[in-house]
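Swiss-Prot has this to say about the protein:
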- 4-79: domain 'U-box' (DOMAIN)
- Tyr58 to Ser: In strain: cv. C24 and cv. Cvi-0 (VARIANT)
- Leu70 to Ser: In strain: cv. Cvi-0 (VARIANT)
- Leu77 to Pro: In strain: cv. C24 and cv. Cvi-0 (VARIANT)
- His91 to Gln: In strain: cv. Cvi-0 (VARIANT)
- Gln104 to Arg: In strain: cv. C24 and cv. Cvi-0 (VARIANT)
- Ile179 to Val: In strain: cv. C24 (VARIANT)
- Pro191 to Ala: In strain: cv. Cvi-0 (VARIANT)
- Arg308 to Lys: In strain: cv. C24 (VARIANT)
Amino acid sequence: MAFDLPNDFRCPISLEIMSDPVILQSGHTFDRVSIQQWIDSGNRTCPITKLPLSETPYLIPNHALRSLILNFAHVSLKESSRPRTQQEHSHSQSQALISTLVSQSSSNASKLESLTRLVRLTKRDSSIRRKVTESGAVRAALDCVDSCNQVLQEKSLSLLLNLSLEDDNKVGLVADGVIRRIVTVLRVGSPDCKAIAATLLTSLAVVEVNKATIGSYPDAISALVSLLRVGNDRERKESATALYALCSFPDNRKRVVDCGSVPILVEAADSGLERAVEVLGLLVKCRGGREEMSKVSGFVEVLVNVLRNGNLKGIQYSLFILNCLCCCSGEIVDEVKREGVVEICFGFEDNESEKIRRNATILVHTLLGIPMSS
């Protein structure tokens with residue numbers, strides 16, 4: 001039996017199901033291959049809004065949507081084998097679940113059951129996501145985030161994360177007070193709740209106005225930095241991703257630096273968290289970030305190790321960071337030369353990534369004192 005694919009899963013450019021969804025700074029999601037080709041062709045506007053993009057547009061992985069897409073084949077196979085009336089029944093079923101969730105007389109056990117089933121429904125159906133939002137259930141979900149019951153808190157955060165997949169909900173959730181709850185969870189929640197809360201911040205931060213709101217909210221950034229320092233692998237990865245999303249907004253870079261993040265990010269990068277290198281690649285654009293990086297002992301060695309063993313994105317950012325630091329310090333130039341970076345850069349001449357080739361060329365010119373030709 002045939003079934004309809006959710007439009008949310010299709011790239012607006014290729015119209016194909018996305019295999020690696022990424023979020024453009026305009027807030028819209030595209031398949032990485034398609035939007036990268038758009039950017040590499042010299043386009044500096046959003047394909048949908050036509051609004052201008054920065055010279056080097058940031059592409060933020062949409063982990064939540066990717067997870068939904070990966071699960072979709074399994075779910076859709078089960079759904080397609082059901083009678084159409086049963087699929088339609090899920091919509092009427094969702095209304096009963098919403099009623100239970102918002103009812104003041106419902107027990108925690110009843111609310112947990114409703115949340116669990118709504119999370120499952122909203123994962124794959126944008127119309128149900130809109131229905132939940134329009135019904136006023138967001139307030140009830142936010143109240144559950146305040147609960148001392150960790151399971152109830154985790155399910156309510158998961159529901160809010162699913163709702164945030166709708167672009168129209170991103171600003172609305174912030175207006176409803178979700179940031180305060182997220183910050184509290186980042187401070188005192190369970191490990192799973194902290195990871196989901198950080199992922200929710202990433203989803204909300206794809207909207208420019210939310211970047212500013214989140215960044216200026218007391219303790220929001222410091223809570224992420226703290227999670228990066230003491231969290232488990234999942235928590236650290238999600239906190240670094242959230243910081244990356246927030247730091248695409250220039251005013252947030254100083255805030256992140258002022259929270260003492262640079263040594264923590266360097267340590268994370270040294271332990272293999274390459275998302276931390278990407279955050280440093282944004283922080284190096286502000287003066288305070290460069291000053292803090294120059295103070296961290298062994299930082300150049302960490303970046304050189306990424307050049308030798310990292311993925312393409314990590315190499316790209318490491319080259320960029322080294323060039324920024326070398327432009328400001330002769331001592332760092334000498335250290336970078338001693339680490340054999342000139343030779344490493346020559347090895348990138350035939351790299352598949354145009355950005356890596358360009359960054360390597362620029363760094364070599366900086367290290368050798370050769371002006372770049374216009």
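Just so you know, glycine gets a Cβ as well, placed from its N, Cα and C.
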Cβ neighbour count within 10 Å of Tyr58 (variant position): 18
Cα-nearest neighbour of Arg308 (variant position) within the listed variant positions, Tyr58, Leu70, Gln104, Ile179, Pro191: Tyr58
Averaged pLDDT score, the domain 'U-box' (4-79): 80
Sparsest-packed of the listed variant positions (Leu70, Ile179) - C-beta count within 10 angstroms: Leu70
Cβ-Cβ neighbours of Arg308 (variant position) (radius 10 Å): 13
Cα-Cα distance linking Pro191 (variant position) and Leu70 (variant position), given in Å to the nearest integer: 24
Whole-number Å value for how far Ile179 (variant position) lies from Gln104 (variant position) (Cα to Cα): 24
Fewest Cβ neighbours within 10 Å, where candidates are the variant positions Gln104, Pro191: Gln104
